[in-house]
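Comments concern the structure below.
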Amino acid sequence: MIPTYMNIMLAFTISLLGMLTYRSHLVASLLCLEGMMMSLFIMTTLIASNTHSPLINIMPIILLVFAACEAAVGLALLISISNTYGLDYIHNLNLLQC
């Protein structure tokens with residue numbers, strides 16, 4: 001396997017392990033999720049540049065749009081929770097309450 005692909009898969013795996021390990025803090029979870037999205041973006045960009053297919057060239061752009069939307073929603077949620085409760089611990093929050 002090419003070392004570039006191995007490094008990108010390693011970055012995705014480390015971000016996934018960070019997401020599973022630091023799931024009690026919202027900031028850490030959002031950063032790990034962003035790392036996963038960026039490694040997926042780089043991987044799809046490399047695959048799209050190697051295949052030279054016009055249909056797959058739009059995939060990295062779509063993934064980047066989803067990553068930007070995820071970051072915006074996550075940041076808005078973080079600001080809302082920290083303004084309301086004053087902390088970012090996920091296990092202390094029960095967002096299903098009316």
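A Cβ is built for glycine as well, from the same backbone N, Cα and C atoms used for every other residue.
One entry in Swiss-Prot concerns the natural variant Thr44 to Ala. Its note says: In strain: Isolate 661nigra. Over all protein chains present, the Cβ of Thr44 (variant position) has 18 other Cβ atoms lying within 10 Å.
Here the residue is the original one, while Swiss-Prot reports the natural variant Ser53 to Phe with the comment In strain: Isolate 661nigra. A coil conformation is recorded for Ser53 (variant position) in the three-state DSSP classification, outside any helix or strand.
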